[in-house]
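> Under its mutagenesis annotations, Swiss-Prot gives Arg15 to Ala the following note: Abolishes sequence-specific DNA binding; when associated with A-41 and A-70. Quoted from Swiss-Prot for the published mutagenesis Lys41 to Ala: Abolishes sequence-specific DNA binding; when associated with A-15 and A-70. The annotation that Swiss-Prot gives for the mutagenesis experiment Lys70 to Ala reads: Abolishes sequence-specific DNA binding; when associated with A-15 and A-41.
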Amino acid sequence: MEAAGGEQRELLIQRLRAAVHYTTGCLCQDVAEDKGVLFSKQTVAAISEITFRQCENFARDLEMFARHAKRSTITSEDVKLLARRSNSLLKYITQKSDELASSNMEQKEKKKKKSSAAKGRKTEENETPVTESEDSNMA
């Protein structure tokens, strides 16, 4: 049973490597067209291998940051910690994180308004309407 799981894992890793290699090739083609330079197949392969290994390191670091904080979920704070050595990347990630946080707050507020409006309608529906005869007794 473990052998099948290991084979499945290796298959997924190979697919991921292929996807990274393909994406690297596409990016190299774009740069080649833009800058008028050529990339050999060996160069593309080397860049994709370095990229894949760096992604593995990032994944391990993110897992360790979360584990150190006694969490099982990686948060945006972990990603910011990972990007701390690159000021421009950290600035970009912080900006996007703030945008996501404000967007999430807006969505929560909309949900609250919708639910409170729905509750208000339900209480209005539950109240019995006052008829004129009952109203005249009050006077």
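For all residues, glycine too, the Cβ spot is worked out from N, Cα and C.
Quick one: where do these features end up spatially?
Mapped onto three states, the DSSP output places Arg15 (mutagenesis position) in helix.
Long-range Cβ proximity for Lys41 (mutagenesis position), meaning a same-chain Cβ under 8 A and a gap of 6 or more residues, is found for none.
Around the Cβ of Lys70 (mutagenesis position), the number of neighbouring Cβ atoms within 10 Å comes to 6.
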> Round to a whole number and give the Cα-to-Cα distance in Å for the pair Arg15 (mutagenesis position) and Lys70 (mutagenesis position).
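So the alpha carbons of Arg15 (mutagenesis position) and Lys70 (mutagenesis position) sit roughly 31 Å from each other.
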